[in-house]
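Since the structure comes first, as structure tokens, the remarks are kept for the end.
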Amino acid sequence: MSRWSVSQGCGNSHKALTMAGHGEQLFRGWGMVRPSMRSEAERLRSFSAWPRTCPQPSPVEMARSGFYYLGPGDRVQCFSCGGVLRSWEPGDRPDTEHRKFFPSCTFLQQQQRDPGATDSQILGQHSGEEPDRTWESVYPEMAEERDRLDSFRNWPMYAHGNPEHLAGSGFFYTGHRDNVKCFHCDGGLRNWEQGDDPWTEHAKWFPMCDFLLHVKGEAFIRRVQESLFRSPESSPDSLGSYIYDRSPASSPGSPESWRYLQSSVAQDALQMGFKQSLVASLIQSKFLLTGSSYSSVSDLVTDLLVAEEETHSTESVSVSRAPTRMERSEPPKESAPPLSTEEQLRRLKEERMCKVCMDKDVSMLFVPCGHLVVCTECAPNLRHCPICRAAIRGSVRAFMS
């Protein structure tokens, strides 16, 4: 174990790279260097890129002790004091090493005074007030459990899932098939199967929901997220070639870039059909600029769609401007007349039109296939993507610019 604080060597350059514009002055009174990692669940998610060759301690122990994964290698950083540790060895305990090298850490000191306190309670004591959490629900009219339960009056007989359990877990029935939504975070789930536990699914897909955190606590979310890390499905060896296509055309190009494809968020994007090189590039860029990875598939997909659009625009301009041998050696052929403005607008409107109702604009991205072909009103009626016929597990709202 060796110490590497943010005030030494490479630490200074890293701080200058990652701290600018991320609330250092605002949160200084709280003693937080990385406020975005103040949640234990969020710190645990950062370890999705933790090298599999690294020995213990486990990501769960790291996150519980205030550390999130910084990289490269086995470098971790405390969200509160900014202390960085690396060169972990078997038998090392994160809390012990934290106390050994950074004894003045505010988070560590408060944790020692109140071992049972959650991150949110500790942060509230840092600032002398309640933790900064907005409890503005997306659907405040469904904040009462009895109102959510009333929404299940027309719950289909064929649908799996107990309405009382679903309502108690924050979900209300949307009125379409077996689609439910969380009143607070707007997270939507469908295609319920026998044995699915609403709270577990809530923590699996929407771990940052404040209602979930308030009712179940960080320990529950941590256990659910930890089970995802240990799941055989997350192992590269068990993933199909359609996810990890190692052909030169799609390879990110370097072992360092390959590391960014190990997270569950990256794997979901790859399953949607996005290029490995583009996914790795975006995740790597975000990590270098902010010091953290994407926390949700929707954020990554939004950036991927923008990046693809920019790439296509650049390629079309390059192709139109690049002369070819044929253009220099042969007389130009008659080209089709340019499209009128009205025709261009008609085609653009047609591309953005919902392929089901043929009326409203497309706005819902299906998971896991990634197709964007229907509007908000038509999406709940579908169980399979109309393009590829893949089963729809979830959907993400997309905003067209």
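Yeah, the Cβs are placed from backbone N, Cα and C, and that goes for glycine too.
Just the original residues are modelled here, none of the noted substitutions.
Cβ neighbours of C182 (Zn(2+) binding site) (same chain, under 8 Å, six or more residues apart in sequence): V138, G170, F171, G188, H202, F206, C209, F211, L212. Per Swiss-Prot, Zn(2+) binding site is recorded for C182, C185, H202, C209.
Quoted from Swiss-Prot, the note attached to the mutagenesis of S231 to D states: No effect on caspase inhibitory activity or auto-ubiquitination activity; when associated with D-235; D-247; D-251 and D-254. No effect on protein stability or anti-apoptotic activity; when associated with D-235 and D-251.
Among the mutagenesis entries in Swiss-Prot is S235 to A, noted as: Abolishes phosphorylation, but no effect on caspase inhibitory activity; when associated with A-231; A-247; A-251 and A-254. No effect on protein stability or anti-apoptotic activity; when associated with A-251 and A-254.
For the mutagenesis of S251 to D, Swiss-Prot gives this note: No effect on caspase inhibitory activity or auto-ubiquitination activity; when associated with D-231; D-235; D-247 and D-254. No effect on protein stability or anti-apoptotic activity; when associated with D-235 and D-254. The structure shown keeps the original residue.
Here the residue is the original one, but Swiss-Prot notes a mutagenesis experiment at this spot, S254 to A: Abolishes phosphorylation, but no effect on caspase inhibitory activity; when associated with A-231; A-235; A-247 and A-251. No effect on protein stability or anti-apoptotic activity; when associated with A-235 and A-251.
What surrounds the Zn(2+) site, by Cβ distance within 8 Å of the Cβ centroid and not counting C182, C185, H202, C209, is the set G170, H184, D186, G187, F206, F211, L212 from the same chain. Cβ neighbour count for C185 (Zn(2+) binding site): 20 (other Cβ atoms within 10 Å of its Cβ, all protein chains included).
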